[in-house]
Amino acid sequence: MAPARENVSLFFKLYCLTVMTLVAAAYTVALRYTRTTAEELYFSTTAVCITEVIKLLISVGLLAKETGSLGRFKASLSENVLGSPKELAKLSVPSLVYAVQNNMAFLALSNLDAAVYQVTYQLKIPCTALCTVLMLNRTLSKLQWISVFMLCGGVTLVQWKPAQATKVVVAQNPLLGFGAIAIAVLCSGFAGVYFEKVLKSSDTSLWVRNIQMYLSGIVVTLAGTYLSDGAEIQEKGFFYGYTYYVWFVIFLASVGGLYTSVVVKYTDNIMKGFSAAAAIVLSTIASVLLFGLQITLSFALGALLVCVSIYLYGLPRQDTTSIQQEATSKERIIGV
């Protein structure tokens, strides 16, 4: 088994952060498209459930590759999954919260404009920072707190757009959307930090932890599926309304979820939030190049704030020990 905090290269960390954020940006756009088209609307709860199944299968395959032999693979599953009901119960907490978060994200995107969703969802950054301080007993400097809130303001400006008429008229409930996004923000902060605490508090394999979480996640999401849409699913079918675009959204959600666990393992949840915000800026720039989107003053200012906030957060914290020792020495000299 790998140690709880393995030393990995900076390139690997940057690679994981980059892939995760690019996938997240594509996921938001694709998800919004599938929820606002005039076609038959699929059940979002079934998509969340299928995503959990795919992530479980991929994690099982990666654990098999990590163990290197069928015997060690079976032993690992027997010891850490089948023979560890307490660990399964421990990992059921984030899976339950993540399931709620995913369903709230679907609900919010169905009732809010994509830009409004992205802006309000950035509140997960200070929420995650607060959970990190409270749950992991870490401290953030004043400069880091400033950078966290500066990032929220920057992303808001980047995505600020005047109200426009959409081609597809969809019935929306903004109040319901904002309520859903508030729950999603709280779930994101708590579940992410809780999972980080579990990952880094033992030497258990990342893929074992994922399997433990996704097993309970499948049970939770499957139950939620039939509690929410059971009658309609029985009438129309589990895969009602599914298209290639819907399967693409599920694929993006699965890949993004796996990369997120790797990022949490080797960096932290706050860095994950900063990386996601940077991806929003990059995706907007790509829209300028590909689709002729006009750069606005608010975007330029917001992008600058995002870059500055990332730089400020990444600055090494000043070691005050030597300064305090020097001050104490001077006081002693003066006293003499």
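For all residues, glycine too, the Cβ spot is worked out from N, Cα and C.
Sequence unchanged from the original; the noted substitutions are absent.
Here is what Swiss-Prot records for this protein:
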type	residues	note
MUTAGEN	MET20 to Ser	No effect on CDP-ribitol and CMP-sialic acid transport activity
MUTAGEN	ALA24 to Tyr	Loss of CMP-sialic acid transport activity but no effect on CDP-ribitol transport activity
MUTAGEN	TYR27 to His	No effect on CDP-ribitol and CMP-sialic acid transport activity
BINDING	LYS55, 101-102, 117-124, SER188, 210-214, LYS272	CMP-N-acetyl-beta-neuraminate binding site
MUTAGEN	ALA105 to Val	No effect on CDP-ribitol and CMP-sialic acid transport activity
MUTAGEN	ALA184 to Tyr	Loss of CMP-sialic acid transport activity but no effect on CDP-ribitol transport activity
MUTAGEN	GLY256 to Asn	Loss of CMP-sialic acid transport activity but no effect on CDP-ribitol transport activity
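Annotation note: LEU123 (CMP-N-acetyl-beta-neuraminate binding site) sits in a coil segment as assigned by DSSP. According to DSSP, MET20 (mutagenesis position) sits within a helical segment. In sequence order, LEU91, SER92, PRO94, SER95, TYR98, PHE195 are the residues near MET213 (CMP-N-acetyl-beta-neuraminate binding site), counting only same-chain partners six or more apart with C-beta under 8 A. Put simply, of the recorded positions ALA24, LEU123, ASN210, GLY256, the one whose Cα is nearest the Cα of ALA184 (mutagenesis position) is LEU123. Among the recorded positions MET20, ALA105, TYR117, THR120, LEU123, the residue whose Cα lies closest in space to that of GLY256 (mutagenesis position) is MET20. When the binding-site residues THR120, ASN210 are compared by the number of other C-beta atoms lying within 10 angstroms of their own C-beta, THR120 comes out lowest.
Geometry remark: ASN210 (CMP-N-acetyl-beta-neuraminate binding site) versus ALA105 (mutagenesis position), CA distance 21 Å. Put simply, of the binding-site residues LYS55, TYR117, THR120, LEU123, the one whose Cα is nearest the Cα of MET20 (mutagenesis position) is LYS55. Residue pair THR120 (CMP-N-acetyl-beta-neuraminate binding site) / ALA24 (mutagenesis position) shows a Cα separation of 16 Å. Remark: TYR27 (mutagenesis position) has VAL249, LEU252, ALA253, GLY256 as non-local neighbours, by Cβ distance under 8 Å and separation of at least 6 in sequence.
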